[in-house]
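Trainee: Okay, here's the structure, questions in a sec.
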Amino acid sequence: MASGSNVEEYELDVEALVVILRDRNIPRNPLHGEVIGLRLTEGWWGQIERFQMVRLILQDDDNEPLQRPRYEVIQRAVNPHTMFMISGPLAELQLAFQDLDLPEGPLRFGPLANGHYVQGDPYSSSYRPVTMAETAQMTRDELEDVLNTQSEIEIQMINLLELYEVETRALRRQLAERSSTGQGGISPGAPRSRPPVSSFSGLPSLPSIPGIHPRAPSPPRATSTPGNIPWSLGDDSPPSSSFPGPSQPRVSFHPGNPFVEEEGHRPRSQSRERRREILPAPVPSAPPMIQYIPVPPPPPIGTVIPIQHIRSVTGEPPRNPREIPIWLGRNAPAIDGVFPVTTPDLRCRIINAILGGNIGLSLTPGDCLTWDSAVATLFIRTHGTFPMHQLGNVIKGIVDQEGVATAYTLGMMLSGQNYQLVSGIIRGYLPGQAVVTALQQRLDQEIDNQTRAETFIQHLNAVYEILGLNARGQSIRASVTPQPRPSRGRGRGQNTSRPSQGPANSGRGRQRPASGQSNRGSSTQNQNQDNLNQGGYNLRPRTYQPQRYGGGRGRRWNDNTNNQESRPSDQGSQTPRPNQAGSGVRGNQSQTPRPAAGRGGRGNHNRNQRSSGAGDSRAVNTVTQSATSSTDESSSAVTAASGGDQRD
C-alpha cells in the first residue's frame with residue numbers, strides 16, 4: 001500500500017462487500033461516506049489481530065453514483081466499541097477492498113494504538129507485539145513509534161502481573177493463618193472457654209419469663225491449655241455449662257471487660273461460634289481497574305472567518321439599510337478576493353457577520369446560494385417586492401447613484417442573470433452614442449451571451465478609457481483647469497501674442513478692428529471656455545477651425561490693439577516714436593528687418609491667434625518686448641540715414 005500521502009484511495013468492489021456483509025448476517029448495504037473498522041484476524045504477518053480504518057466513496061461531488069467506487073484509508077486508531085466493525089482474514093477482505101494492507105505505525109494495534117492497556121478488555125487481551133515480518137516492512141521512524149507504543153503496553157501488563165502476585169501472596173498468608181488454628185497455641189481466631197460461675201456472682205439476674213425453661217444441664221467443657229488438645233476440638237456444637245437459678249445475661253467478652261478474671265479462662269460463647277461460622281471467607285480486594293478511554297475522533301476544524309481583514313477591505317456597512325444591498329453587491333468581488341467563499345453556509349456567516357446583526361437583514365443559508373440571491377433578498381427586504389417590468393426604474397436609480405457598472409452588476413443579480421433584459425435596459429443609460437457603438441462592437445466579437453455577460457464590465461471600462469471618461473462615465477476634463485503653454489515657434493501653432501512696438505495705425509490696412517469683430521471674438525472665447533466646463537469626450541480640439549465656424553479672427557487682423565488696451569502699464573513704460581515716412585508702404589516693410597511679433601506681418605502671423613491675458617504668457621512677452629524694441633531702434637536709424645542721402 002502506498003504511504004506517500006495522508007489520504008490514500010483505492011478501488012472498491014461493492015458486490016463483494018455486500019457478500020461479505022451477508023455472510024456475517026448484516027442485512028444492509030454499504031453507505032456513501034461510511035467509516036468502517038476492519039479487524040484483520042490473520043495475514044502475511046501471521047495469525048495475529050491487526051486493525052485498519054477505511055471510508056467508502058460511492059458518489060461524486062454532485063451526489064451522482066461513481067462508475068468505479070473507491071475507498072480511502074483513514075489514518076486514525078480503530079475503536080471497536082463505538083465503530084461498525086468487519087472481521088475476517090486479509091485475503092477475504094481484499095476481495096472487496098483491493099490493495100488492502102496494514103496501516104502505518106502503531107495504528108495497526110487498533111484500540112491499543114494510544115498505548116493504554118485495559119484489563120479485562122477482549123481486544124487488549126488479544127494483544128501481540130509486532131513480528132519479524134512486520135518489522136522488515138517498516139521504516140526507521142515507523143519502527144521507533146511502534147516500539148515506543150509496545151513498551152508502554154508491556155509496562156502496564158508487568159504492573160498488573162506484579163499486582164496479581166501481591167494478591168496471591170496475601171491469599172496464601174490467610175490460608176496459612178486458618179490452617180494454623182488446628183495446631184497448638186491460641187491463634188488470634190481460636191475459640192476460648194467460658195469463665196467460672198464465680199465470675200458471674202455479682203451480676204444482676206434477669207427475671208424469669210413464664211413458659212420458658214432453662215436449657216438442660218450438660219457436663220462442663222474442658223478448657224484448652226497450652227500443650228493440651230481439647231477433647232471437643234472436632235465438635236462443632238459444644239455443650240454449654242448449666243448454671244443453677246434463673247438465666248444469666250449474656251456478657252460481651254473483650255480485653256477491657258472488668259468482669260473477665262483471666263484471659264486464659266474466658267468462656268466460649270455459642271453465639272460467637274455460630275456468628276463466626278456464618279462469616280464468609282475473605283474476598284480478595286479487586287485490583288484497580290484501568291478504564292479504557294476511547295480516543296475520540298478529531299473534531300472538525302470549523303472555518304475561521306477573518307472578519308477584521310474583510311472589514312478592512314470593504315469598510316463599514318452603511319447605516320441606511322436601503323443602501324446595504326448596493327454596498328454588498330459592489331463589495332462581493334472584494335470579499336471573494338480576500339476570503340474565497342465556497343459554500344452557502346460560509347457565505348451566510350460572512351454576510352451576517354459583516355452586517356452586524358441588523359434587524360430584519362439576517363440571512364439563512366437558503367438565501368445565500370449565490371451572491372446574486374443574497375443581494376436580491378436584501379434588496380427585496382429593504383425596498384420591497386417589485387415587478388420585473390419595473391426593473392428599469394430600479395436600474396435607473398442605481399445608475400444615478402453608483403454608475404453604469406454597478407447598475408449592471410446589481411441588475412444581473414436582481415434579474416437572475418438575465419443578460420438580454422439587463423443589457424437592453426443599460427444600453428439606454430450609456431453616456432453617448434460613441435460609447436454605445438464602441439461597446440456593441442466589442443460585445444459582438446464574443447461567442448455567446450454568457451461570455452458577453454462576464455466581460456461586459458471589462459469592455460465598458462476599456463471604452464471609457466479610450467474616450468477619456470472616468471468610471472462613472474463623466475469627462476475627466478471637467479475637473480482639470482486648462483493651463484496655456486508658451487510656444488517658441490512663430491508658425492500657426494503659436495498661441496501667445498507678443499506686444500507690438502510700433503504705433504497702432506502704422507502701415508496700410510492696420511486700422512482698429514470694429515466693435516462687432518471684437519464682440520464676436522470675445523463671444524467665441526467665452527463659448528470655448530463654456531465647452532471646457534461642460535461634459536463631453538476628451539477628443540482632439542480643432543486647431544485650424546475656419547473663421548466662419550467661430551475659429552477666430554481673419555489673417556489681416558492683429559492683436560496689437562487688444563494687447564495695448566489690456567496692458568497699459570507695459571505701453572506706458574515705452575517712449576512712443578513718430579511715424580516714419582513711407583512706413584505704410586509694402587516695399588519699405590519688406591526692406592526693413594523687423595520681427596514678426598513686433599509688426600503684424602502677413603506671412604508669420606497666426607490667423608487663429610487668441611488674445612493673451614494669462615500670467616505665464618505675460619512673462620514670456622516681457623523678454624520678447626525688449627528684444628523687439630532694440631531691433632526697431634536700429635531699423636529706424638537706418639531708414640533715417642537713407643532718407644537724408646536721397647535729399648542730398
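Note that Cβ sites are derived from N, Cα and C of the backbone, with glycine treated the same way.
Substitutions noted, but not modelled.
From Swiss-Prot, for reference:
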- LEU17 to Ala: No effect on capsid export. Reduced virus titer (MUTAGEN)
- LEU17 to Ser: Complete loss of capsid egress from transfected cells (MUTAGEN)
- TRP44 to Ala: 75% loss of particle export. Reduced virus titer (MUTAGEN)
- TRP45 to Ala: Complete loss of capsid egress from transfected cells (MUTAGEN)
- ARG50 to Ala: Complete loss of capsid egress from transfected cells (MUTAGEN)
- PRO65 to Ala: 75% loss of particle export (MUTAGEN)
- LEU171 to Gly: Drastically reduces infectivity (MUTAGEN)
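Tell me about the surroundings of these features in the structure.
Mentor: The Cβ of LEU17 (mutagenesis position) has 21 other Cβ atoms within 10 Å, all protein chains considered. In three-state terms derived from DSSP, LEU17 (mutagenesis position) belongs to a helical segment.
Within the same chain, residues at least 6 positions away in sequence whose Cβ sits under 8 Å from that of TRP44 (mutagenesis position) are LEU90, ALA133.
Taking the Cβ of TRP45 (mutagenesis position) as reference, residues of its chain lying under 8 Å away and at least six apart in sequence are, in sequence order, LEU102, VAL130, THR131, ALA133, GLU134.
In sequence order, LEU40, GLY43, LEU102, ARG108, PHE109, GLY110 are the residues near ARG50 (mutagenesis position), counting only same-chain partners six or more apart with C-beta under 8 A.
The Cβ neighbour count for PRO65 (mutagenesis position), using a 10 Å radius over every protein chain in view, is 10. The DSSP secondary structure for PRO65 (mutagenesis position) is strand.
Of all Cβ atoms in the protein chains displayed, 12 besides its own lie within 10 Å of the Cβ of LEU171 (mutagenesis position).
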Trainee: How long is the line from the C-alpha of LEU171 (mutagenesis position) to the C-alpha of LEU17 (mutagenesis position), rounded to the nearest angstrom?
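Mentor: Cα-Cα distance, LEU171 (mutagenesis position) to LEU17 (mutagenesis position): 53 Å.
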Trainee: So, three-state DSSP: helix, strand or coil for TRP45 (mutagenesis position)?
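Mentor: For TRP45 (mutagenesis position) - judged by DSSP and reduced to three states - the answer is coil.
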Trainee: In which DSSP state, out of helix, strand and coil, do we find LEU171 (mutagenesis position)?
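Mentor: DSSP assigns LEU171 (mutagenesis position) to helix.
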Trainee: Between the Cα atoms of LEU17 (mutagenesis position) and PRO65 (mutagenesis position), find the distance and write it as a whole number of Å.
Mentor: 16
